[in-house]
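What Swiss-Prot says about this one:
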MUTAGEN   Ser128 to Ala  Reduces interaction with HSP70; impairs interaction with HSP90
VARIANT   Ser303 to Gly  In isozyme PB2
VARIANT   Leu337 to Pro  In isozyme PB2
VARIANT   Thr339 to Ser  In isozyme PB2
BINDING   Cys436  heme binding site
Amino acid sequence: MEPTILLLLALLVGFLLLLVRGHPKSRGNFPPGPRPLPLLGNLLQLDRGGLLNSFMQLREKYGDVFTVHLGPRPVVMLCGTDTIKEALVGQAEDFSGRGTIAVIEPIFKEYGVIFANGERWKALRRFSLATMRDFGMGKRSVEERIQEEAQCLVEELRKSQGAPLDPTFLFQCITANIICSIVFGERFDYTDRQFLRLLELFYRTFSLLSSFSSQVFEFFSGFLKYFPGAHRQISKNLQEILDYIGHIVEKHRATLDPSAPRDFIDTYLLRMEKEKSNHHTEFHHENLMISLLSLFFAGTETSSTTLRYGFLLMLKYPHVAEKVQKEIDQVIGSHRLPTLDDRSKMPYTDAVIHEIQRFSDLVPIGVPHRVTKDTMFRGYLLPKNTEVYPILSSALHDPQYFDHPDSFNPEHFLDANGALKKSEAFMPFSTGKRICLGEGIARNELFLFFTTILQNFSVSSHLAPKDIDLTPKESGIGKIPPTYQICFSAR
């Protein structure tokens with residue numbers, strides 16, 4: 001008999017056995033949710049619009065805490081600002097584990113600073129925060145690196161002479177170069193072939209991660225991993241990036257000066273050498289490689305995509321861009337570079353950047369957590385290792401905190417006196433112990449890049465503002481803005 005037929009028969013028999021025996025009751029007292037089918041879980045409740053739409057519909061029926069079965073595994077959803085804060089901040093240690101994203105699990109395997117757990121995660125996070133802080137405050141601060149990159153961008157945009165262009169590539173270049181300078185110790189020219197290949201791989205991978213097929217993969221990863229699909233291309237892309245990172249690491253090994261570490265890699269290699277006699281150390285090659293991949297990927301695509309959304313919104317709402325430019329002219333003028341010290345004197349611009357991050361809602365579902373022990377939460381018992389999804393979109397669009405949550409309105413972050421107003425619901429970087437470790441760098445990038453561009457250029461489109469579409473191209477793990485053309489005209 002053909003192997004394919006045998007496989008199908010085995011699957012059919014297994015499915016029938018599950019139907020006969022029924023779905024086994026999970027240990028613990030889970031929050032309510034739709035009744036799962038054997039093997040399928042809640043697939044039939046999945047909206048074609050994606051997981052986020054599905055979860056929001058289920059929230060209306062089951063409340064702010066509910067359970068969804070992604071295939072056979074139960075996952076608890078947390079919705080609303082107060083619920084997310086109560087879990088990730090109020091019970092921070094209990095909810096500090098990292099869950100699994102099945103489509104990238106074959107590459108990350110719980111290594112690296114983002115997807116590690118337990119003592120491994122704590123050691124890598126402490127090291128990463130300290131190292132990035134040291135290289136951000138050393139001879140060349142992060143501020144200086146961003147200012148330098150912003151001026152490179154200005155020169156590139158001047159070359160366009162106001163002709164329409166897609167900003168995706170240039171925004172990728174500038175954000176990637178900041179993380180490259182901290183992690184690799186160098187920036188790349190915008191024409192460097194290897195650099196261009198890396199940016200292409202990051203862009204394609206982020207798009208695939210946000211696709212509907214990747215969302216379906218979360219339900220049936222144990223089965224679908226044996227078949228062709230987006231998951232295989234994602235693994236192939238990430239492996240190619242790892243191969244390049246491996247080459248960079250070997251170059252660092254060959255030129256390492258213990259008395260003068262140049263960057264994150266050098267500092268990690270020195271720590272590896274220091275702990276080589278410790279058989280239980282977490283500072284080994286695998287954690288280095290996956291940490292570098294994590295930092296590079298998170299530090300490039302998220303900030304560049306936020307900038308893309310930001311300038312699309314400036315085309316849609318030109319009066320906002322004009323008001324930002326007025327504040328830039330008053331505070332900075334046209335003859336010096338914007339600095340981070342300017343931010344406190346520019347509440348409207350700061351509010352606009354906050355609103356761009358809130359409205360663009362870049363990682364709507366949030367990177368999954370898991371509970372580190374049996375945990376009581378709002379009367380429910382979540383067994384150790386239960387996966388938890390903080391639906392960040394439900395906080396960023398929380399009507400209890402934002403008057404018009406589905407509209408772009410910088411007034412959400414301004415008080416009656418025009419000063420910047422903080423909001424508990426503002427969590428684009430998540431919150432709690434797993435908050436994005438690059439938050440500070442990302443905030444600095446957004447402010448300096450945004451103000452430098454609008455200091456030097458006015459932006460326009462061949463489309464009327466009313467015709468500009470803000471609908472995301474993909475909306476899964478990440479929201480991908482639609483492609484668009486923009487004109488940068490020198491002021």
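Indices start at 1 and increase along the chain as displayed.
Every residue gets a Cβ built from N, Cα and C, even glycine.
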- Have a look at the recorded positions Leu337, Thr339, Cys436 and say which one has the shortest Cα distance to Ser303 (variant position). Cys436
- Query: If you skip the near sequence neighbours and keep only those at least six away, which residues in the chain come within under 8 angstroms of Leu337 (variant position), Cβ to Cβ?
  - Reply: Gln147, Ala150, Gln151, Thr452
- Message: In whole Å, how far does the CA atom of Thr339 (variant position) lie from that of the residue listed as 'heme binding site'?
- Response: 23
- Most Cβ neighbours within 10 Å, among the variant positions Ser303, Thr339, goes to Ser303
- Query: To the nearest whole angstrom, what is the C-alpha distance linking Ser128 (mutagenesis position) and the residue listed as 'heme binding site'?
  - Reply: 12
- Query: For Thr339 (variant position), what is the secondary structure state per DSSP, taken as helix, strand or coil?
  - Reply: coil
- Message: Just to verify: the residue among Ser128, Cys436 with the fewest other Cβ atoms within 10 Å, which of the recorded positions is it?
- Response: Cys436
